[in-house]
Amino acid sequence: MLLTYMEVHLYYTLPVLGVLSWLSRPYYTATDALKFKFLTLVAFTTASAWDNYIVYHKAWSYCPTCVTAVIGYVPLEEYMFFIIMTLLTVAFTNLVMRWHLHSFFIRPETPVMQSVLVRLVPITALLITAYKAWHLAVPGKPLFYGSCILWYACPVLALLWFGAGEYMMRRPLAVLVSIALPTLFLCWVDVVAIGAGTWDISLATSTGKFVVPHLPVEEFMFFALINTVLVFGTCAIDRTMAILHLFKNKSPYQRPYQHSKSFLHQILEMTWAFCLPDQVLHSDTFHDLSVSWDILRKASKSFYTASAVFPGDVRQELGVLYAFCRATDDLCDNEQVPVQTRKEQLILTHQFVSDLFGQKTSAPTAIDWDFYNDQLPASCISAFKSFTRLRHVLEAGAIKELLDGYKWDLERRSIRDQEDLRYYSACVASSVGEMCTRIILAHADKPASRQQTQWIIQRAREMGLVLQYTNIARDIVTDSEELGRCYLPQDWLTEKEVALIQGGLAREIGEERLLSLSHRLIYQADELMVVANKGIDKLPSHCQGGVRAACNVYASIGTKLKSYKHHYPSRAHVGNSKRVEIALLSVYNLYTAPIATSSTTHCRQGKMRNLNTI
């Protein structure tokens with residue numbers, strides 16, 4: 001059956017591109033837009049000239065009645081193909097690469113000689129190949145088409161290997177998958193089109209060898225090499241953006257650089273970062289970040305996994321925030337350390353916050369770390385150093401509010417009434433929700449007004465209450481047995497019930513009573529949720545899916561608790577498969593729950609327990 005070139009796009013390439021675009025939509029960021037614009041511009045301009053050259057020399061031909069128009073020597077649909085292929089491969093590569101932080105594949109500690117060899121050997125081989133191919137590309141000869149492909153692709157591959165070769169070698173599976181699947185798909189489209197007579201490859205300028213019927217080896221080589229160029233280009237941009245994100249210092253008054261710089265300025269900065277070898281980068285920065293993420297990974301595997309649905313730069317900063325919260329929480333919760341020592345460490349943390357917000361830069365070198373090194377654990381110091389990079393985003397008030405929550409627990413103060421419950425929950429949960437929201441809003445494509453920012457933050461703080469109330473409702477027995485604590489308002493309880501719960505005997509107040517208390521708290525959370533979940537729609541679109549997923553998964557615990565009628569579970573739990581289902585549907589805004597949830601809050605164990613059970 002004869003296919004027109006436009007039908008090839010309508011039936012094959014565009015539907016797949018549409019699916020990839022839909023899958024990528026929740027994660028689409030300004031960095032992705034930059035990738036698409038830059039790589040498409042380069043691919044289109046270079047491929048247009050190259051393709052006109054080979055068509056002029058009759059290496060590739062098309063059915064004259066199968067195209068809508070010809071520009072130069074090349075059909076309009078072929079120009080479309082350059083753009084579609086670039087968008088398709090880059091979109092797929094983004095989906096494959098996004099699940100790990102790009103900065104983890106930059107290694108300043110790598111020996112210089114190793115880096116020189118890893119760069120020099122492939123670059124030399126690629127340039128020699130390009131040189132020989134240039135001289136073999138004689139029009140009308142069997143090696144013409146294949147040689148043209150090699151001299152076109154190999155110099156670009158050499159350049160990209162110079163800037164990102166080691167980075168890509170550290171994630172080989174992701175790179176290979178990103179190259180292989182688009183290549184196989186486009187080869188299949190090529191087989192269909194050649195078989196249908198849409199276009200053809202001249203036997204006079206090719207070897208006449210086929211990988212499979214209707215797939216000349218030159219066509220396979222073209223798709224494999226050009227997809228390799230596109231994947232290498234995507235990885236190179238990922239690496240440069242990771243470097244810029246870590247090493248471009250920001251003042252409290254400076255927005256993220258990609259929002260305030262022109263396209264040309266961004267390209268110039270990226271060129272600078274592209275040329276930097278790993279060894280000139282500050283290794284302590286990567287060490288501190290790695291330690292912070294180890295804290296996150298060990299403390300909450302669930303949140304570590306769930307954070308993958310956020311864009312890389314947002315995910316990195318949320319992870320740093322979590323590590324700081326966890327590290328400071330551990331300072332106050334470590335029962336092996338005397339209470340007085342923990343109180344002194346809390347005072348020290350207050351001093352760190354004052355020092356941090358008393359400076360005019362986010363650079364960790366502005367802090368006198370020798371003062372803290374002698375009094376805090378090494379892991380805590382690393383978390384603090386990474387946290388300094390959030391100086392330009394956060395405000396001191398929310399951090400100090402969180403520290404007030406730690407003080408409440410250190411003093412083992414009781415929650416006497418509803419007002420105490422709200423105050424404590426605001427300290428340990430709303431404060432974190434506010435900080436998460438400020439991080440997310442800092443990565444918005446367009447800055448929100450002051451009034452709108454305050455409204456969104458208020459919704460996030462309310463969501464903090466929702467999640468903390470759910471947390472307390474779920475852990476009445478656990479808090480009693482493990483901590484000897486009662487986080488329920490004491491004016492909800494009799495003196496005997498308070499004594500039983502604080503004595504580790506919460507079960508003895510009865511199953512129905514436990515259910516009644518937990519449901520009462522959940523229903524309060526439900527009422528707050530009605531207003532709190534409105535904030536999500538005002539967040540940057542590329543973060544809404546992640547926030548929605550995290551909150552919906554946690555709110556499902558409240559739904560689970562309400563399903564119990566006769567027995568209060570020690571720890572209500574939503575199964576892994578159900579959590580995955582809720583998270584995936586939430587990312588694409590397809591999840592419908594009894595109570596819709598959204599916002600940007602995570603809480604700590606006993607204080608931060610929410611994050612540990614997502």
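Cβ atoms here come from the backbone N, Cα and C positions, even for glycine.
Natural sequence variation is annotated in Swiss-Prot for Glu78 to Lys, with the remark: In strain: MS21; loss of lycopene cyclase activity. Reduced to three states, the DSSP call for Glu78 (variant position) is helix.
Around Thr86 (variant position), taking its Cβ as the centre, 24 other Cβ atoms fall within 10 Å, counting all chains. In Swiss-Prot, a published natural variant is listed as Thr86 to Ile, annotated In strain: MS35; loss of lycopene cyclase activity.
According to Swiss-Prot, the natural variant Asp409 to Gly carries the following note: In strain: MS36; loss of phytoene cyclase activity.
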Asp409 (variant position) to Glu78 (variant position): how many Å between their Cα atoms?
-> 67
In three-state DSSP terms, the structure that Asp409 (variant position) belongs to | helix
Tell me the Cβ contacts of Glu78 (variant position) under 8 Å, same chain only and six or more apart in sequence, or just say none.
-> Tyr5, Asp51, Tyr62
